[in-house]
Each structure stands twice: as C-alpha cells, then as structure tokens.
Amino acid sequence: MSMACTKVWRSTMYTPRRLKRTTPASRVSSTAMAAANGDASHGANGGIQIQSKEMKTAIHSNDSPKTLLKSESLHEYMLNTMVYPRENEFMRELRLITSEHTYGFMSSPPEEGQLLSLLLNLTGAKNTIEVGVFTGCSVLATALAIPDDGKVVAIDVSREYFDLGLPVIKKAGVAHKVDFREGAAMPILDNLLANEENEGKFDFAFVDADKGNYGEYHERLLRLVRAGGVLAYDNTLWGGSVALEDDSVLEEFDQDIRRSIVAFNAKIAGDPRVEAVQLPVSDGITLCRRLV
C-alpha cells in the first residue's frame, strides 16, 4: 500500500484515509455539520496521502484528534500536561459524552475551549455570540468564563445535539447564561441587527458553522461586536488543506470547504477594520479584534 501512496503535501496536518461515510450528510442537522465530515487518520509524517487517483481523502473524523500537530505524542503531552489537569469537571463530562457521539469530531477540542476561556477572561467579556453549537462544549466553556450576569447567544439550526449537552450545562449551574436560538444563523443575526441597541452590544463572538457563510457572518458580527471586541473563527486551516495547490485529491465536500476557507482567509487578511492573527490551534483558529 505504501508504494501506491502519493504524498502531495508535507506539513503539520492530518493524514486522511479513504472516506467511509455510512450516514448521509443530510441527516446531520446541526450547523456544526459543515465543520467536518469523513474518515481520517493522523499520520506520523504529516501530509495528505492518497492510495490512488480514484480514492478521495476526507479531512476529519472520530478516528483522529482535531489537531495540526504532526506528532501525536506531542499532542498527548500537551493535553496531559496543560489541558486535562486544569479542565473543569463539567467540561470533562461533556467532552466525554460528546466523544461517544457519531459526529463527536465536530466538537471544539479541549485545548480550544481552554484558549477561548482565557481570551474571554483577558477581554472581560460579558455578552457573547456563538454561531454553531453542536453539543455545547464551547458554549459551556464560554458560560463558565463570563460573569454571572453575562449571556451567550448560542445559535444553531437544530437543538438536537445541544440537548445532549444541556443537562451538563444545567448541572454546571450556568444554563441561565445561555440564550439558545434555533434556526439558520443569518436571519437570526439579521434580527439582532434590526434592533439598533444590539449594535456594538457584544464583547466576543465565536463561529464554528457553515464555512461558505463565514464572510457574511463576519460582516454582521462586526456590527454586533463592539470596537475592541474579539471575533474568533474556527477551522480556518481545514486540516492543512488550505496550502494544497491541487485539491482534487480531496472529497468534493472538503474541496468546497477548503475553497470557502481560502477565500475567507484572504478576506480577513485584507480587512482594515480588524487586527487579526491565525493560530495553528486545533484545526486553525483566526482571532480578529475589531478596530473601528
């Protein structure tokens, strides 16, 4: 098999396997579905590998950690040294529940939740927005970090998966901080903007939803988040595939997402309204501070 493999890119990214989808994508009702789908494995040497021209690769699955680190042992070291020992008991409970789910790979990994919590505390955020919720791991991280009178407006096209995590959020004593809104994100954001009092009301926004709409979400969130506030966008390196010159080796699903992410990255890179940084945490996270 190794003789048939063609290495098309070498870097700190997943080494995906041939796709083995058993559930139609249409059955995944959460907006977080667009974050990932497929069957991937993490290779020691990094890079996307394909077995033949007929075999397509997929970026994410439950079979591999959502990380861009080339070394799995290094990722484990980081988790065991800095993440798990400091993990809130309710965050751990929800993480373990989510990991057993068929689409558990769509969840924000614990190191990303830790980063979000730190950012929220550093910025003193009180009112936040989250687009794309899934089981609520990042919502819980946010609710635990913001003050008792803070709010996270959590938006997802379906509450099916959120209901899996809601009992843990309630047990953590932070359910009163969560304002879950079911439906497509665009009209919900537009409805928020219809009330002028919401412009500049929010301190922080986190987006982990349909990648094709990231640019549109950005325009709306720039009006909802105050000057000096932070906007965070997940999956902006998409398994490292953004660096591919030829994405024909990818599943069509991943090709579409890759192209959307590449366009979004270019948009942020040239946006004078924000100060931005892209970090290789998890699957890539882009942080923007609104300047004007």
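Residue positions begin at 1 at the first shown residue.
Just so it is clear, glycine is given a Cβ too, placed from its N, Cα and C backbone atoms.
Pulled from Swiss-Prot:
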- SER108, GLU130, GLY132, VAL133, SER138, ASP156, ALA185, ASP210: S-adenosyl-L-methionine binding site (BINDING)
- GLU112 to Leu: 40% loss of activity (MUTAGEN)
- ASP208 to Leu: Total loss of activity (MUTAGEN)
- ASP208, ASP234, ASN235: divalent metal cation binding site (BINDING)
- ASP234 to Leu: Total loss of activity (MUTAGEN)
- ASN235 to Leu: Total loss of activity (MUTAGEN)
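Here the features listed in Swiss-Prot are painted onto the structure.
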residue	record	DSSP class
SER108	S-adenosyl-L-methionine binding site	coil
GLU130	S-adenosyl-L-methionine binding site	strand
SER138	S-adenosyl-L-methionine binding site	helix
ASP156	S-adenosyl-L-methionine binding site	strand
ALA185	S-adenosyl-L-methionine binding site	helix
ASP210	S-adenosyl-L-methionine binding site	coil
ASP234	mutagenesis position	strand
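Taking all protein chains in view, 27 other C-beta atoms sit within 10 angstroms of the C-beta of GLU130 (S-adenosyl-L-methionine binding site).
Shown in sequence order, LEU116, CYS137, SER138, ALA141, ASP208, ASP234, SER282 are the residues of the chain, 6+ apart in sequence, with a C-beta less than 8 angstroms from the C-beta of SER108 (S-adenosyl-L-methionine binding site).
The candidate set comprises the binding-site residues VAL133, ALA185. Of these, VAL133 has the most other Cβ atoms within 10 Å. Here the C-alpha separation of GLY132 (S-adenosyl-L-methionine binding site) and ASN235 (mutagenesis position) works out to 12 Å.
It is ASP210, among the recorded positions ASP208, ASP210, whose Cβ has the fewest other Cβ atoms within 10 Å in the structure shown. Counted within 10 Å of its Cβ, the other Cβ atoms near SER138 (S-adenosyl-L-methionine binding site) come to 27, all protein chains included.
In this structure the C-alpha atoms belonging to ALA185 (S-adenosyl-L-methionine binding site) and ASN235 (mutagenesis position) are separated by 18 Å.
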